[in-house]
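Visitor: This is the structure I want to talk about, given as structure tokens.
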Amino acid sequence: MDVPGPVSRRAAAAAATVLLRTARVRRECWFLPTALLCAYGFFASLRPSEPFLTPYLLGPDKNLTEREVFNEIYPVWTYSYLVLLFPVFLATDYLRYKPVVLLQGLSLIVTWFMLLYAQGLLAIQFLEFFYGIATATEIAYYSYIYSVVDLGMYQKVTSYCRSATLVGFTVGSVLGQILVSVAGWSLFSLNVISLTCVSVAFAVAWFLPMPQKSLFFHHIPSTCQRVNGIKVQNGGIVTDTPASNHLPGWEDIESKIPLNMEEPPVEEPEPKPDRLLVLKVLWNDFLMCYSSRPLLCWSVWWALSTCGYFQVVNYTQGLWEKVMPSRYAAIYNGGVEAVSTLLGAVAVFAVGYIKISWSTWGEMTLSLFSLLIAAAVYIMDTVGNIWVCYASYVVFRIIYMLLITIATFQIAANLSMERYALVFGVNTFIALALQTLLTLIVVDASGLGLEITTQFLIYASYFALIAVVFLASGAVSVMKKCRKLEDPQSSSQVTTS
């Protein structure tokens, strides 16, 4: 029964005050989990030995041959990553993130412990399998934070968490280069530092708060309460007028509710997640998302280019070792990785200031820059100068980081967080499937088992093919746009006459 008059207004005001205080408290609670997750990401990425992995495996510590490293060991990471990605994607959501973050930390510890003490081909292959687990579980790191902060904080906490890993990787690369070139430390010592850092990350992960919600399996529908004419929605107060229901973004807010939303005053036991229903919803969302041509276009480029990017990054140390063997000269792998990461970060920052009609020129832009990537990989492969190789690699990484950021923005622009996670997972899975096929044919000893220089020639041709495909698709799109612009003009002229 409604309470009339001033009492009703006082009750509404009191309810509004309580809700605003609750929202303020929730906003303040974002700092601790974000700080802990950033600390975890920083230490997990602080691995000074990583840019020197290939010289370490080929050196006296492991004494492996080039064929064993490139054709029998490195492919194991690709295969394990592919096999684990989809189960980990579902398990991450079902287990509510934190257990999978802990699994990643534990996998990194096992990886670097084995890198220090394991010997022989089979042992190093097992090491690559554990590194595949660590890579596949990385999705938990990037999605955990969305379950413990409000929707309005998503952009800020995303930038913090990604910056933490970026800074960690850069600091690790610079530290490794300084210790090798200036202090004369051994590569074994760098791996000891890496093991220490990932152990610290694992310890930090235990202090992360356990999320109560997740995107799919533990998702709560939108909560809506009314207090005498005031509509309380997702921790905010909205006037119940026709105009407010048609404000820009109203539907978007309804579909993108925060995951850590407060429970209603009357607590009810959370229903057990219907796994089959979740999978059915995922399938319907998949069909709906990829029926959009712009999203399909950007997703195709994402999958194709990420496949090539993984191959180049995974085997570029082998190419450098071929051009300039580390046992005969000083190497600067760590410095190159640090420079390419920093310049890539600058390029990513500049994306926000690029003004272009991506719906018209997006495919042509992808074609042009894919051609530049192909040229960089080709120069890296054919010019037998280590400094040219380093410079080409820096250009390659800058262009890829620039384009993948644009692709991410274009895909995420009109998707809810749930659908963005789905599209990200599907695109990554397709990229890994393509990479597995490419690895099996080109790299694996059971396939062609080609030399590293021949492999990079194929990778350059691969990116050139991507450029041709998007050039043709972009030309068709531009012509269609021009025809649409001409048709209204011609029809208006006919009407005038």
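All positions are counted from 1 along the displayed chain.
Just so it is clear, glycine is given a Cβ too, placed from its N, Cα and C backbone atoms.
None of the listed substitutions appears in this model.
Not measured: the values here are computed from a predicted model.
According to Swiss-Prot, the protein carries these features:
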- GLN104 to His: Loss of pyridoxine transport; when associated with V-105; A-109; S-111; Y-112; P-186 and F-191 (MUTAGEN)
- GLY105 to Val: Loss of pyridoxine transport; when associated with H-104; A-109; S-111; Y-112; P-186 and F-191 (MUTAGEN)
- ILE109 to Ala: Loss of pyridoxine transport; when associated with H-104; V-105; S-111; Y-112; P-186 and F-191 (MUTAGEN)
- THR111 to Ser: Loss of pyridoxine transport; when associated with H-104; V-105; A-109; Y-112; P-186 and F-191 (MUTAGEN)
- TRP112 to Tyr: Loss of pyridoxine transport; when associated with H-104; V-105; A-109; S-111; P-186 and F-191 (MUTAGEN)
- SER186 to Pro: Loss of pyridoxine transport; when associated with H-104; V-105; A-109; S-111; Y-112 and F-191 (MUTAGEN)
- ASN191 to Phe: Loss of pyridoxine transport; when associated with H-104; V-105; A-109; S-111; Y-112 and P-186 (MUTAGEN)
Visitor: Which of the mutagenesis positions GLN104, GLY105, SER186, ASN191 has its Cα nearest to the Cα of TRP112 (mutagenesis position)?
Guide: ASN191
Visitor: So for TRP112 (mutagenesis position), how many other CB atoms are inside 10 Å of its CB?
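Guide: A count of 26.
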Visitor: Are there any residues in the same chain, six or more apart in sequence, whose C-beta is under 8 angstroms from the C-beta of ILE109 (mutagenesis position), and if so which?
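Guide: Same-chain residues close to ILE109 (mutagenesis position) (Cβ under 8 Å, separated by 6 or more) are LEU195, VAL198, SER199, PHE202.
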Visitor: Could you tell me the C-alpha distance between THR111 (mutagenesis position) and GLY105 (mutagenesis position) in angstrom, no decimals?
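Guide: Rounded to the nearest whole number, the Cα-Cα distance is 10 Å.
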Visitor: Quick one: of GLN104, THR111, SER186, ASN191, which of the mutagenesis positions has the smallest count of other CB atoms within 10 A?
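Guide: Comparing Cβ neighbours within 10 Å for the mutagenesis positions GLN104, THR111, SER186, ASN191, SER186 has the fewest.
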Visitor: Sort out the sequence-distant neighbours of GLY105 (mutagenesis position) for me: same chain, 6+ apart, CB within less than 8 Å of its CB, listed by position.
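Guide: Spatial neighbours, sequence-distant, of GLY105 (mutagenesis position): TYR40, ALA44, VAL198, ALA201, PHE202, ALA205.
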